[in-house]
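Listed in Swiss-Prot is the mutagenesis experiment S83 to A, annotated as follows: Reduces catalytic activity about 500-fold with respect to nitrocefin. Slightly reduces thermal stability. Residues or ranges marked as beta-lactam binding site in Swiss-Prot: S83, K86, S130, S221, W223, R263. Per Swiss-Prot, the feature active site, acyl-ester intermediate maps to S83; the stated evidence is experimental evidence. What Swiss-Prot says about the mutagenesis result for F114 to A is this: Reduces catalytic efficiency about 70-fold with respect to oxacillin, but similar catalytic efficiency to wild-type with respect to penicillins and imipenem. Recorded in Swiss-Prot as a mutagenesis result, W169 to A carries the remark: Reduces catalytic activity about 5-fold with respect to nitrocefin. Reduces thermal stability. For the mutagenesis of M225 to A, Swiss-Prot gives this note: Similar catalytic efficiency to wild-type with respect to penicillins, oxacillin and imipenem. The structure shown keeps the original residue.
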Amino acid sequence: MKLLKILSLVCLSISIGACAEHSMSRAKTSTIPQVNNSIIDQNVQALFNEISADAVFVTYDGQNIKKYGTHLDRAKTAYIPASTFKIANALIGLENHKATSTEIFKWDGKPRFFKAWDKDFTLGEAMQASTVPVYQELARRIGPSLMQSELQRIGYGNMQIGTEVDQFWLKGPLTITPIQEVKFVYDLAQGQLPFKPEVQQQVKEMLYVERRGENRLYAKSGWGMAVDPQVGWYVGFVEKADGQVVAFALNMQMKAGDDIALRKQLSLDVLDKLGVFHYL
């Protein structure tokens, strides 16, 4: 009888010890990602602290929305899309046969806002150079009625185009939030927008920026100069080697004279710190 009691006490002691060790192990493993995430957040925040601008950087991996920056409320605030609307414009135009991906849009010989725009472009080339007149011509071909119905069909932003079919994304009334932007480009990356698969693939290829290892970056910039305060965008997604897609949207207040390359550079720096698109 005494032997049974001794054995019972030994087993109980071992069981308690094992449970305590398991609890300590769980506590240790659960704190590691929290520390890492905290360090990552601090490193990203340091990037935004270096710039004197209201800004937010939003990421979306198909499940989670994350926000970084100096003014996180901008993530849910609507702004004109500026040239990031070229993505939707191209999708609508190609889907409705208003242009092809190989068509040459001829320059009319008149000086444009940037001298680099004074030449012929395909839609893809105009996407890369952000050539506004080419996409204004595409919008005029689409026309106000079709443009309005298409924006409603795909649920783009506030779906308002007003009376000027070649100005509404530059001056308003069309607006979109950074969260809406990341979800839109995420669906494009996955081929899940309500457009033909081949159309989505064509537009996706127009957005290609660079490759690092097996990871690929696709993006479009935007600068709304016709509104006050001015707004800057850098919107896109990274396709990682394992097939994961991470969409992102930088939205920031800008002013005349700001560095035109800041939006892209800041986005690349943030993506690097987040471990999404590392510098090699």
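Heads up, the Cβ atoms here are built off N, Cα and C, so glycines get one too.
Modelled residues match the original; the substitutions are not represented.
Shown here: features listed in Swiss-Prot, placed on the structure.
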| residue | record | Cβ contacts under 8 Å, 6 or more apart |
| --- | --- | --- |
| S83 | mutagenesis position | S130, V132, Y135, W169, K220, S221, G222, W223, W233 |
| K86 | beta-lactam binding site | A126, M127, S130, Y135, K220 |
| F114 | mutagenesis position | none |
| M225 | mutagenesis position | A82, A256 |
| R263 | beta-lactam binding site | S221, W223, G232, W233, Y234, L250, M252 |
Other residues, Cβ within 8 Å of S83, K86, S130, S221, W223, R263 Cβ centroid (beta-lactam site): A82, T84, K220, G222, W233, Y234
Three-state secondary structure, which DSSP defines for W169 (mutagenesis position): helix
Local Cβ density at W169 (mutagenesis position) - other Cβ atoms counted within 10 Å: 28
Cβ neighbours of S130 (beta-lactam binding site) where a neighbour is any other Cβ within 10 Å: 19
Assigned conformation of S83 (mutagenesis position) - DSSP reduced to three states: helix
Residues S83, K86, S130, S221, W223, R263 binding beta-lactam per the record - widest CA separation, whole Å: 17
Secondary structure at M225 (mutagenesis position), reduced by DSSP to three states: coil
